[in-house]
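Colleague: One structure is given below, represented as structure tokens, and several questions about it will come after.
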Amino acid sequence: MEGSSKGLRKGAWTTEEDSLLRQCINKYGEGKWHQVPVRAGLNRCRKSCRLRWLNYLKPSIKRGKLSSDEVDLLLRLHRLLGNRWSLIAGRLPGRTANDVKNYWNTHLSKKHEPCCKIKMKKRDITPIPTTPALKNNVYKPRPRSFTVNNDCNHLNAPPKVDVNPPCLGLNINNVCDNSIIYNKDKKKDQLVNNLIDGDNMWLEKFLEESQEVDILVPEATTTEKGDTLAFDVDQLWSLFDGETVKFD
């Protein structure tokens, strides 16, 4: 676009253009490539001037074939870096990226590429162990039927547990009645025992008092009416029944 619009020259450089570019850089130094075409009086773009200087006209550039040491270093660097020619040329002093690329494509690529291709083919041929595909069991949902089915309900119903299991050979009602009767009899016995104990205590006190009276009063003494102080035994036991005692 730049060459077509401004009529810039393209193609091979002449000796006159090389001398003008060399004089300009020696005078102003490297850099500011956008000003080089104007200062040198060249009808070239700045990119063309820069590449011409770095690849061909720079005084530190080495010309000729690469030495054996340089070829060995080029092979090792190419194994590490690949086709990064600018990085490889930076490690080969005096060699440009264009020179390194041209030398590789002309002398070394045909010797080393077949070996690389064979290695790549061997790598491709080696089978990769593959695990068999697992079968995914798909479970489809089944619609539920809400119709009443006696057979299904009978099968699916949970087992019934009897809260009050029947006793072996016994009737529950009879057992309950017997237990109630037993408790009533037991309460009656306790009540009678308590009454007897209380009556015995009362009787003991009564006998003690009667003995004291016998000591103080002789047995032969009688009342004014002639009655004795002795009590009837039947009247004494009638006290347990709650009846009143009448003295004769």
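Quick reminder: no glycine exception, Cβ is built from N, Cα and C everywhere.
Sequence unchanged from the original; the noted substitutions are absent.
What Swiss-Prot records for 5-57 is domain 'HTH myb-type 1', and it gives sequence analysis as the kind of evidence. For 58-112, the entry in Swiss-Prot reads domain 'HTH myb-type 2', with the evidence type sequence analysis. Here the residue is the original one, while Swiss-Prot reports the natural variant Pro37 to His with the comment In strain: cv. cvi-1. Quoted from Swiss-Prot, the note on natural variant Ser60 to Asn is: In strain: cv. Landsberg erecta. Natural sequence variation is annotated in Swiss-Prot for Asn136 to Thr, with the remark: In strain: cv. C24 and cv. Landsberg erecta. In Swiss-Prot, the entry for natural variant Thr147 to Ser states: In strain: cv. C24. The structure shown retains the original residue. Listed in Swiss-Prot as a natural variant, Cys167 to Arg is described as follows: In strain: cv. C24. What Swiss-Prot says about the natural variant Ile172 to Thr is this: In strain: cv. C24 and cv. Landsberg erecta. Under natural variants, Swiss-Prot gives Ser179 to Asn with this note: In strain: cv. C24 and cv. Landsberg erecta.
Mind mapping these onto the model and telling me what they sit next to?
Modeller: Taking the domain 'HTH myb-type 2' (58-112) as a whole, pLDDT averages 85 in the prediction.
Within 10 Å of the Cβ of Pro37 (variant position) there are 19 other Cβ atoms, across all protein chains.
For Ser60 (variant position), other Cβ atoms within 10 Å of its Cβ number 7.
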Colleague: List the helix, strand and coil residue totals of the domain 'HTH myb-type 1' (5-57) as derived from DSSP.
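Modeller: When I sort the residues of the domain 'HTH myb-type 1' (5-57) into the three classes, I find 33 helix, 0 strand, 20 coil.
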